[in-house]
Amino acid sequence: MSQAIGILELTSIAKGMELGDAMLKSANVDLLVSKTICPGKFLLMLGGDIGAIQQAIETGTSQAGEMLVDSLVLANIHPSVLPAISGLNSVDKRQAVGIVETWSVAACISAADRAVKGSNVTLVRVHMAFGIGGKCYMVVAGDVSDVNNAVTVASESAGEKGLLVYRSVIPRPHEAMWRQMVEG
């Protein structure tokens, strides 16, 4: 698994493809995601060692101009973050849930990483801007106090860039909502 990830989110699909090529040529990194996201944006996610990720993201951000939505370099990513992006992390029993919604994928992934590093919660999912108007959201589960802490940490993280849409903690979710949130 990669020690670090880098994310570049752009308002142009063509520019995203161009920069993806430039970033991959600039450093020894792996392409994890290269995808269109709503509404007409483009997302690049790279993995590799921290120095290479920093170089690749610098290459991308320096050439993105006004098409840059957000970027992120995240070293020592928590082991639950990538599985939460590509699917779901399982939760054994119904618990409190917390949801944090952001305006960018990079802000949400950074918030999710900080939340699970600072709280005893399970990061259930990170839904990345596909079919939801370019927004991103994360879902955590655990004891109420831990979920409250995780949501606070994540909200503060997203709020640092002004990219927090909304946050919510549901102490005792209804069974139907629980299934929808944690089972997909």
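Note that Cβ sites are derived from N, Cα and C of the backbone, with glycine treated the same way.
Look at Swiss-Prot and you will find 4-86 tagged as domain 'BMC 1'. One mutagenesis experiment named in Swiss-Prot is C38 to A, and its note says Allows movement of 1,2-PD and NAD(+)/NADH across the BMC, excretes slightly more propionaldehyde, makes normal BMCs. Looking at Swiss-Prot, the entry for mutagenesis of C38 to I says: No transport of 1,2-PD or NAD(+)/NADH across the BMC, no change in propionaldehyde excretion, makes normal BMCs. Where Swiss-Prot documents C38 to S as a mutagenesis experiment, the accompanying text is: Purified protein is more stable, crystallized, has a triangular pore of about 46 Angstroms(2) area. Allows movement of 1,2-PD and NAD(+)/NADH across the BMC, excretes slightly more propionaldehyde, makes normal BMCs. The mutagenesis experiment C38 to W is recorded by Swiss-Prot, whose note states: No transport of 1,2-PD or NAD(+)/NADH across the BMC, makes normal BMCs. Residues or ranges marked as [4Fe-4S] cluster binding site in Swiss-Prot: C38. According to Swiss-Prot, the feature domain 'BMC 2' maps to 96-182.
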Q. In which DSSP state, out of helix, strand and coil, do we find C38 (mutagenesis position)?
A. coil
Q: For the domain 'BMC 2' (96-182), give the DSSP counts of helix residues, strand residues and coil residues.
A: 38 helix, 28 strand, 21 coil
Q. 10 Å Cβ neighbour count around C38 (mutagenesis position)?
A. 13
